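Comments concern the structure below.
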Amino acid sequence: MAPTRHWVTPLLLLCCSGICGAIQWLGLTVNGSRVAWNESEHCRLLDGLVPDQSQLCKRNLELMQSVVNAAKQTKLTCQMTLSDMRWNCSSVENAPSFTPDLSKGTRESAFVYALASATLSHTIARACASGELPTCSCGATPAEVPGTGFRWGGCGDNLHYGLNMGSAFVDAPMKSSKSAGTQATKIMNLHNNAVGRQVLMDSLETKCKCHGVSGSCSVKTCWKGLQDLPHIANELKSKYLGATKVIHRQTGTRRQLVPRELDIRPVRESELVYLVSSPDYCTKNPKLGSYGTQDRLCNKTSVGSDSCNLMCCGRGYNAYTETIVERCQCKYHWCCYVMCKKCERTVERYVCK
């Protein structure tokens with residue numbers, strides 16, 4: 001497998017300063033986990049926060065552990081969701097510095113911005129419901145009349161609070177008059193942040209718990225809860241694959257983003273947008289932020305993006321065998337444990353040349 005941590009040159013990192021400043025907070029995973037977040041001085045000293053976010057940090061110290069958790073989840077979820085793609089989000093580990101794949105207004109940066117925005121609001125909403133934050137609690141009881149056989153109760157995710165605090169944090173750099181970066185890039189990033197939050201809102205669903213004799217479920221207590229991050233990330237992956245390339249154009253009295261190929265219509269609020277086309281990520285090219293796919297695992301029988309033909313860009317692949325140990329022949333013993341044997345199995349793996 002290609003490593004997920006890479007050395008990058010200072011020149012490449014400098015190009016990020018204004019454009020991807022709004023996702024530098026993903027770098028809080030490096031040292032933010034070791035901070036107690038009980039002193040406002042921490043907000044200024046740690047890498048990853050631009051000035052406007054530092055001010056929000058000082059006013060909302062109790063939220064910062066959730067921000068750190070969201071940064072971890074964004075990195076993990078991004079890499080898991082795109083593990084079958086040539087661009088597999090490995091460069092996000094360089095945060096708070098980034099290579100051009102995340103600093104040039106690309107399709108990939110659109111996905112990461114949207115995912116980070118959704119993840120932060122999701123994390124805060126869940127933290128409210130679990131009692132981790134002193135400034136919020138369960139979500140409000142739904143206004144809609146409950147259906148037959150259930151009643152509103154439990155503790156729903158506080159989506160309203162999560163959206164308010166999350167958007168204030170991730171949008172702050174683009175809304176600041178002092179921030180660097182082009183106006184087109186700021187509009188793009190704000191748009192993609194909003195798309196991420198909309199997918200999060202669309203994931204809100206009714207969840208229920210049964211009550212009754214012997215699990216008869218004669219009565220159900222229900223609440224509104226968010227779906228898990230993998231579901232939200234997969235929705236955003238679909239939008240990533242169908243993202244629209246845009247240009248910054250004068251329309252009427254103001255400039256706005258319009259589709260490059262279909263500039264007769266405005267950008268839809270539901271679609272991810274990008275300004276700069278990406279390379280194919282087949283070969284290593286640090287100047288483009290491409291790590292290449294050499295030594296990446298591929299699937300010989302797949303016809304999707306993880307197939308050896310697509311992943312290896314026609315270069316071919318090498319095969320090797322690997323022995324794995326797994327649990328097998330498991331038996332349940334009364335009461336109350338399961339005993340399993342350990343079995344060895346030989347599997348064939350394929351890596352790109």
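A Cβ is built for glycine as well, from the same backbone N, Cα and C atoms used for every other residue.
Database features, via Swiss-Prot:
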- N88 to Q: Loss of glycosylation. Prevents secretion. No effect on wnt5a-binding (MUTAGEN)
- Y274 to F: Loss of sulfation. No effect on secretion or homodimerization but severely reduces interaction with wnt5a and canonical Wnt signaling activity; when associated with F-281 (MUTAGEN)
- Y281 to F: Loss of sulfation. No effect on secretion or homodimerization but severely reduces interaction with wnt5a and canonical Wnt signaling activity; when associated with F-274 (MUTAGEN)
- N299 to Q: Loss of glycosylation. Prevents secretion. No effect on wnt5a-binding (MUTAGEN)
Residue from N88, Y274, Y281 whose C-alpha is spatially nearest that of N299 (mutagenesis position), among the mutagenesis positions: N88
Among N88, N299, the one of these mutagenesis positions whose Cβ has the fewest neighbouring Cβ atoms within 10 Å: N299
Most Cβ neighbours inside 10 Å, all chains, among the mutagenesis positions Y274, Y281: Y274
Length of the line joining the Cα atoms of Y274 (mutagenesis position) and Y281 (mutagenesis position), in Å: 17
Integer Cα-Cα distance in angstrom, Y281 (mutagenesis position) to N88 (mutagenesis position): 10
Where Y281 (mutagenesis position) sits in the secondary structure, as DSSP reduces it to three classes: coil
